[in-house]
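Participant: Quick paste from Swiss-Prot:
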{"type": "MUTAGEN", "residues": "PHE25 to Trp", "note": "No effect on 5'-dRP lyase activity. Decreased ssDNA binding"}
{"type": "MUTAGEN", "residues": "LYS35 to Gln", "note": "Reduces 5'-dRP lyase activity slightly"}
{"type": "MUTAGEN", "residues": "GLU71 to Gln", "note": "No effect on 5'-dRP lyase activity. No effect on structure shown by circular dichroism. No effect on ssDNA binding"}
{"type": "MUTAGEN", "residues": "LYS72 to Gln or Arg", "note": "Abolishes 5'-dRP lyase activity. No effect on DNA polymerase activity"}
{"type": "MUTAGEN", "residues": "LYS81 to Arg", "note": "Abolishes ubiquitination; when associated with R-41 and R-61"}
{"type": "BINDING", "residues": "ARG149, SER180, ARG183, GLY189, ASP190", "note": "dCTP binding site"}
{"type": "BINDING", "residues": "ARG149, SER180, ARG183, GLY189, ASP190, ASP192", "note": "dGTP binding site"}
{"type": "BINDING", "residues": "ASP190, ASP192, ASP256", "note": "Mg(2+) 2 binding site"}
{"type": "BINDING", "residues": "ASP190, ASP192", "note": "Mg(2+) 1 binding site"}
{"type": "MUTAGEN", "residues": "HIS285 to Asp", "note": "Affects DNA-directed DNA polymerase activity; contrary to wild-type enzyme, the mutant efficiently extends mispaired termini in gapped DNA. No effect on secondary structure shown by circular dichroism"}
Amino acid sequence: MSKRKAPQETLNGGITDMLTELANFEKNVSQAIHKYNAYRKAASVIAKYPHKIKSGAEAKKLPGVGTKIAEKIDEFLATGKLRKLEKIRQDDTSSSINFLTRVSGIGPSAARKFVDEGIKTLEDLRKNEDKLNHHQRIGLKYFGDFEKRIPREEMLQMQDIVLNEVKKVDSEYIATVCGSFRRGAESSGDMDVLLTHPSFTSESTKQPKLLHQVVEQLQKVHFITDTLSKGETKFMGVCQLPSKNDEKEYPHRRIDIRLIPKDQYYCGVLYFTGSDIFNKNMRAHALEKGFTINEYTIRPLGVTGVAGEPLPVDSEKDIFDYIQWKYREPKDRSE
């Protein structure tokens with residue numbers, strides 16, 4: 001998944017960018033995931049608010065905005081900044097950890113370890129490449145490219161290549177590009193592809209060849225340029241659109257391809273399409289209706305709360321129907 005969220009270009013972009021920066025601090029430095037989720041939810045709700053927010057009290061009327069966040073909004077609106085963020089930015093350790101986690105392959109724990117060793121910048125990482133694993137070296141190599149958002153127009157071209165090459169390998173494959181792209185986003189952080197084949201179910205033996213032959217085909221046409229990791233059901237790598245004539249080169253982009261059993265495919269598509277907030281709301285509604293949903297299955301809950309056998313699913317709509325929830329197109333799944 002992509003490391004960076006798109007900067008908010010909305011009526012309340014300053015507020016949402018502030019909340020996103022706080023969220024990243026809580027995740028990468030404090031490792032307080034509940035606070036990270038709270039800031040993310042508030043930022044998401046405010047981003048969709050159709051009016052310019054004039055006070056914390058106005059923001060507090062929105063779901064997910066509590067007293068503490070409302071107070072921060074008041075401070076930001078009054079001064080144009082936030083003391084807590086100013087402090088974080090001035091703290092060398094916090095800002096260095098936050099920065100290093102932007103390198104693909106470097107999580108909060110690795111970032112903290114590097115900072116403890118005095119490695120705080122890209123230049124420091126380059127001087128200490130022997131301390132980096134394979135994924136981190138690729139992340140460093142393409143740092144500038146991975147920082148750039150992928151415009152929707154490029155994502156559509158990338159999707160065409162992937163879907164066409166997949167069908168060349170075997171016309172029975174089903175592939176879906178998920179993430180914010182499927183929800184209609186104007187830009188994406190990376191490309192997330194789900195793949196299945198009728199011959200592969202949760203009852204089958206493992207079939208890594210189904211994933212690997214697709215990866216090899218995409219390498220053959222020079223779309224996939226680097227491999228970060230290649231397992232039996234998940235490939236993580238780097239791809240690049242081919243240049244047309246003498247046009248400038250396209251940036252390298254992160255791509256993940258997941259092979260999913262056919263009977264679990266649409267639960268996977270639903271989950272990886274998101275958004276996170278939509279998925280949480282849908283899972284909560286499912287529980288109220290006596291079902292449990294995850295990225296693999298939907299199962300009925302018995303009177304004791306124990307989940308039963310997975311229900312058959314042949315489309316995303318089947319999942320909505322089971323829990324008696326009106327079907328929502330991917331573009332309507334922000335919350």
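In case you wondered, yes, glycine gets a Cβ from its N, Cα and C as well.
What you see is the original sequence, not a version with the noted changes.
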Participant: On a C-alpha basis, identify the one among LYS35, ASP192, HIS285 that is nearest to ARG149 (dCTP binding site); the candidates are the recorded positions.
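Facilitator: Considering only the listed recorded positions, the nearest one is ASP192.
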Participant: Using C-alpha positions only, work out which of the recorded positions ARG183, ASP256, HIS285 is nearest to LYS35 (mutagenesis position).
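Facilitator: Result for LYS35 (mutagenesis position): the nearest of the recorded positions is HIS285.
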Participant: Near SER180 (dCTP binding site), which residues of its chain come within a Cβ-Cβ distance under 8 Å, counting only those 6 or more away in sequence?
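Facilitator: SER180 (dCTP binding site) has long-range Cβ partners SER188, GLY189, GLY274, SER275.
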Participant: Which of the recorded positions LYS72, LYS81, ASP190, HIS285 has its Cα nearest to the Cα of ASP256 (Mg(2+) 2 binding site)?
Facilitator: ASP190
Participant: Specify the nearest of the recorded positions PHE25, LYS72, LYS81, ARG183, HIS285 to ASP192 (dGTP binding site), where nearness means the distance between Cα atoms.
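Facilitator: Looking at Cα distances from ASP192 (dGTP binding site), the smallest one goes to ARG183.
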Participant: In the structure shown, with every protein chain counted, which of the recorded positions LYS72, LYS81, ARG149 has the densest set of Cβ atoms within 10 angstroms of its Cβ?
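Facilitator: The residue with the densest Cβ neighbourhood is LYS72.
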Participant: Please give the greatest C-alpha separation between any two of the dGTP-binding residues ARG149, SER180, ARG183, GLY189, ASP190, ASP192, in angstrom, as a whole number.
Facilitator: 16
Participant: Which recorded positions from the set PHE25, GLU71, LYS72, ARG183, ASP190, HIS285 come within 10 angstroms of LYS81 (mutagenesis position), judged by C-alpha positions?
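Facilitator: For LYS81 (mutagenesis position), the recorded positions whose Cα atoms are within 10 Å come to LYS72.
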Participant: Any same-chain residues 6+ apart from ARG183 (dCTP binding site) with CB under 8 Å of its CB? Would you list them in sequence order, or say none?
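Facilitator: Expected: THR273, GLY274, SER275, PRO330, LYS331, ARG333, SER334.
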Participant: Please classify the secondary structure at ASP256 (Mg(2+) 2 binding site) using three-state DSSP.
Facilitator: strand
